[in-house]
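Record features (Swiss-Prot):
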VARIANT   N11 to D  In strain: ECOR 46, ECOR 48, ECOR 49 and O2:HN / ECOR 50 / P97 / UPEC
VARIANT   D14 to N  In strain: ECOR 53, ECOR 59 and ECOR 60
VARIANT   L19 to I  In strain: ECOR 23, ECOR 32, ECOR 38, ECOR 39, ECOR 40, ECOR 41, ECOR 51, ECOR 52, ECOR 54, ECOR 55, ECOR 56, ECOR 57, ECOR 61, ECOR 62, ECOR 63, ECOR 64, ECOR 65 and ECOR 66
VARIANT   M20 to K  In strain: ECOR 46, ECOR 49 and O2:HN / ECOR 50 / P97 / UPEC
VARIANT   A27 to T  In strain: ECOR 46, ECOR 48, ECOR 49 and O2:HN / ECOR 50 / P97 / UPEC
VARIANT   S71 to C  In strain: ECOR 38, ECOR 39, ECOR 41, ECOR 51, ECOR 52, ECOR 53, ECOR 54, ECOR 55, ECOR 56, ECOR 61, ECOR 63, ECOR 64, ECOR 65 and ECOR 66
VARIANT   C81 to S  In strain: ECOR 53, ECOR 59 and ECOR 60
VARIANT   K82 to T  In strain: ECOR 26, ECOR 27, ECOR 29, ECOR 30, ECOR 33, ECOR 44, ECOR 45, ECOR 47, ECOR 58, ECOR 67, ECOR 68, ECOR 69 and ECOR 71
VARIANT   V83 to A  In strain: ECOR 27, ECOR 33, ECOR 38, ECOR 39, ECOR 41, ECOR 44, ECOR 45, ECOR 47, ECOR 51, ECOR 52, ECOR 53, ECOR 54, ECOR 55, ECOR 56, ECOR 57, ECOR 59, ECOR 60, ECOR 61, ECOR 63, ECOR 64, ECOR 65, ECOR 66 and ECOR 69
VARIANT   A84 to E  In strain: ECOR 28 and ECOR 30
Amino acid sequence: MEWLVKKSCCNKQDNRHVLMLCDAGGAIKMIAEVKSDFAVKVGDLLSPLQNALYCINREKLHTVKVLSASSYSPDEWERQCKVAGKTQ
């Protein structure tokens, strides 16, 4: 399943991003913590590869590794963005 990045918080020191993801219909569904050497921006499309890897905007050389994922809630989003001083 492909995911659209709705919001992103990042910690540039360790290349970790917390992403708010929505489905093709635009409904917010997930919060995912990912690691990537590439910037992940609002509006990017994440397409599945294998082993918890997703490519950014169908560019197979630009990947993110999913570290964790949970169902979306406003409280959980805020908590994860604040953990480790991540900024939006």
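Backbone N, Cα and C atoms are what each Cβ position is placed from, and that goes for glycine too.
Modelled residues match the original; the substitutions are not represented.
Candidates A27, S71, K82, V83 (variant positions) were compared with L19 (variant position); none lies inside 10 Å Cα-Cα. The variant positions listed here (D14, M20, A27, S71) include no residue with a Cα within 10 A of the Cα of K82 (variant position). Between the variant positions N11, S71, the minimum number of other C-beta atoms within 10 Å of a residue's C-beta occurs at S71. Between the CA atoms of S71 (variant position) and M20 (variant position) there is a gap of 10 Å. Around M20 (variant position), the same-chain residues six or more apart in sequence whose CB sits under 8 Å from its CB are V5, K6, K7, S8, I28, M30, I31, Y72, W77, listed in sequence order.
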